[in-house]
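Enquirer: Swiss-Prot feature annotations, pasted as is:
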| type | residues | note |
| --- | --- | --- |
| ACT_SITE | ASP130 | active site, proton acceptor |
| BINDING | LEU15, GLY16, GLU17, GLY18, ALA19, TYR20, GLY21, GLU22, VAL23, LYS38 | ATP binding site |
| DOMAIN | 9-265 | domain 'Protein kinase' |
| MUTAGEN | LYS38 to Arg | Abolishes kinase activity |
| MUTAGEN | SER317 to Ala | Abrogates interaction with RAD51; when associated with A-345. Reduces phosphorylation and impairs activation by hydroxyurea and ionizing radiation. Abrogates nuclear retention upon checkpoint activation. Impairs interaction with FBXO6 |
| MUTAGEN | MET353 to Ala | Impairs nuclear export |
| MUTAGEN | ARG379 to Glu | In 3RE mutant. Disrupts the folding and/or conformation, allowing increased accessibility to FBXO6 component of SCF-type E3 ubiquitin ligase complex; when associated with E-372 and E-376 |
Amino acid sequence: MAVPFVEDWDLVQTLGEGAYGEVQLAVNRVTEEAVAVKIVDMKRAVDCPENIKKEICINKMLNHENVVKFYGHRREGNIQYLFLEYCSGGELFDRIEPDIGMPEPDAQRFFHQLMAGVVYLHGIGITHRDIKPENLLLDERDNLKISDFGLATVFRYNNRERLLNKMCGTLPYVAPELLKRREFHAEPVDVWSCGIVLTAMLAGELPWDQPSDSCQEYSDWKEKKTYLNPWKKIDSAPLALLHKILVENPSARITIPDIKKDRWYNKPLKKGAKRPRVTSGGVSESPSGFSKHIQSNLDFSPVNSASSEENVKYSSSQPEPRTGLSLWDTSPSYIDKLVQGISFSQPTCPDHMLLNSQLLGTPGSSQNPWQRLVKRMTRFFTKLDADKSYQCLKETCEKLGYQWKKSCMNQVTISTTDRRNNKLIFKVNLLEMDDKILVDFRLSKGDGLEFKRHFLKIKGKLIDIVSSQKIWLPAT
């Protein structure tokens, strides 16, 4: 059943987790409003309380249609709560088919929106430093939102730019200068990461483990061996743009204003491609009312801890630039006075909150929390009951060599290593819904594309028990 949070609010789904806490979906059972709650245990973040404070401070500065909106925060004892928009469309990586990618018009539209968000961030002097599909979320209209500012920093203040020296991010997405130089400019680093995201969208795979000469795939790229994967899967026009983005020398790397002049960037979408009505900011218009977006990835993933660059001090009480603060108040009653002051006990197993079919309801019902659950393609119905489904899943995962741990009732944690020998952890919930069992996989730690590869492998082994029934999702 749903876990009560505070008066009138229930926690109904774990959206993400990381070193210091998790993100939960909270739904108001009276108004049906949804909000993402990032719950940070400050006792687990004793080594970096300033990082949390800086993340809050940066979030307060943000107001853009391609950036997840921040409503506010409050602290209760050792727990810090950040309230953010909920993105019911899930994470971008879920739309990327491993080794295939996505239709080029979709990739172009998402790339346009990514550029709009990054232009906005750089315009107010902020660099994200961990752009990757796991940190790019989609709303109910499939509009892209940049999320997770745990590694973000201010690189320009009062028109004065400072060089950065902290090596942080996620290795396949980091720019080569992070691995080679003591200091570097902020903007080209984010541009490079956007190029890797575009590659993943078009080819369904990452080009290399890291951009260093010790990596054969990266050396092949520098030698222009585009007859190899992933480049041979990419059409010549977007590949020409990638040749300008993924340039080792940051001073020779294309800038965003020039990206916007690129031939492929301005190529009209193919006939028949899904092209929602857009506003001037590049975002589809959506009905008025409470937006539903989420900040999901909590994985602070430093590549290495270099000497501290953070000479600028941040305080959550320091004044921020005026960025339309009134827009934060997305009432009713300012998100119920930021979810009513908060005082509650954390559930021991928050994912168990989805196990009740009464909670999930049926498609079309007026009060239907299932409509609030994040969309995922990594789920399927089975033809069996819960016990038999669990047993088949367990036997299959053990045969495939996965580490298997029952977390709590109807939830298991599966661990393995991916093709890059990095840790990959995902949670599987068996959910009762309308007398059927939904097997729902969620990435907990690791690379999203690798997670999808493993999901498809497991599903393939279970094909005899997978129901042909389509997963019902909220209409968009």
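Backbone N, Cα and C define each Cβ position, glycine as well.
At each noted position, the model has the original residue.
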Enquirer: Going by Cα-Cα distance, pick out whichever of the recorded positions LYS38, ASP130, ARG379 is nearest to LEU15 (ATP binding site).
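Expert: Closest by Cα distance to LEU15 (ATP binding site) among the recorded positions LYS38, ASP130, ARG379: LYS38.
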Enquirer: Quick one: mean pLDDT on the domain 'Protein kinase' (9-265)?
Expert: 95
Enquirer: List nothing but the one residue from LEU15, ALA19, VAL23 whose Cβ has the fewest other Cβ atoms within 10 Å; the candidates are the binding-site residues.
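Expert: So among LEU15, ALA19, VAL23, the binding-site residues given, the one with the fewest Cβ atoms within 10 Å is ALA19.
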Enquirer: What's the longest C-alpha separation between any two of LEU15, GLY16, GLU17, GLY18, ALA19, TYR20, GLY21, GLU22, VAL23, LYS38, the listed ATP-binding residues, in angstrom?
Expert: 14
Enquirer: Would you please pick out, from the mutagenesis positions LYS38, ARG379, the one with the fewest other Cβ atoms within 10 Å of its Cβ?
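Expert: Output over mutagenesis positions LYS38, ARG379: least Cβ neighbours within 10 Å is ARG379.
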Enquirer: 10 Å Cβ neighbour count around the residue listed as 'active site, proton acceptor'?
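Expert: Around the Cβ of the residue listed as 'active site, proton acceptor', 25 other Cβ atoms lie within 10 Å.
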